[in-house]
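Student: For reference, Swiss-Prot lists these features for the protein:
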VARIANT   Q31 to H  In isoform 1
VARIANT   L36 to P  In isoform 1
VARIANT   C144 to G  In isoform 1
Amino acid sequence: MFVSRLAASGLLLLALLAVSLDGKPLQQWSQRWPHLEIPPLVVQNWKSPTQLQARESPAGGTTALREELSLGPEAALDTPPAGPDGGPRGSKAAAAAPQRLSKSKGASATSAASRDLRTDGKQARQNWGRLVSPDHHSAAGGGCGGGGGARRLKGLAKKRAGNGCFGLKLDRIGSMSGLGC
């Protein structure tokens with residue numbers, strides 16, 4: 001009977017595993033493996049959360065700061081604002097009127113700053129699209145001629161497109177008259 005080399009080597013390996021290096025048969029482990037005694041894990045007793053005060057939050061008092069900022073600058077300073085009518089003989093109407101911020105500190109200044117920082121505007125997207133695919137004008141369709149794109153060139157782009165290889169102007173269909181560029 002023919003036994004393949006792979007099966008024969010597998011049987012030989014199994015026979016050798018049953019015999020220790022000394023040539024004696026292996027004993028079954030009646031004892032545990034030798035190891036250090038590790039104490040069991042200690043159960044942690046966590047403290048219950050304490051009652052928070054009304055103006056305190058787990059994040060370290062940010063709620064109190066938020067309340068002070070929402071009340072206005074006089075709450076943050078804990079002093080009444082000194083204005084033109086906030087002197088020693090201030091009227092009741094001036095004290096009852098809410099304090100208004102100047103126009104430079106209003107919503108317009110905030111929106112202008114955020115508008116300058118915005119990078120996803122329509123103009124930025126258009127410029128990025130032209131940078132990514134500069135050969136867009138060579139696609140079919142669009143203008144009066146054969147291969148013009150949907151966008152007509154304006155301004156400096158139109159002037160740049162009109163220049164030939166040696167600074168000579170191209171004719172209307174975009175071919176150089178006999179220069180072979």
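For all residues, glycine too, the Cβ spot is worked out from N, Cα and C.
Residues as originally present; substitutions not included.
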Student: Secondary structure at L36 (variant position) (DSSP, helix/strand/coil)?
Tutor: coil
Student: For L36 (variant position), list the number of other Cβ atoms lying within 10 Å of its Cβ atom.
Tutor: 4
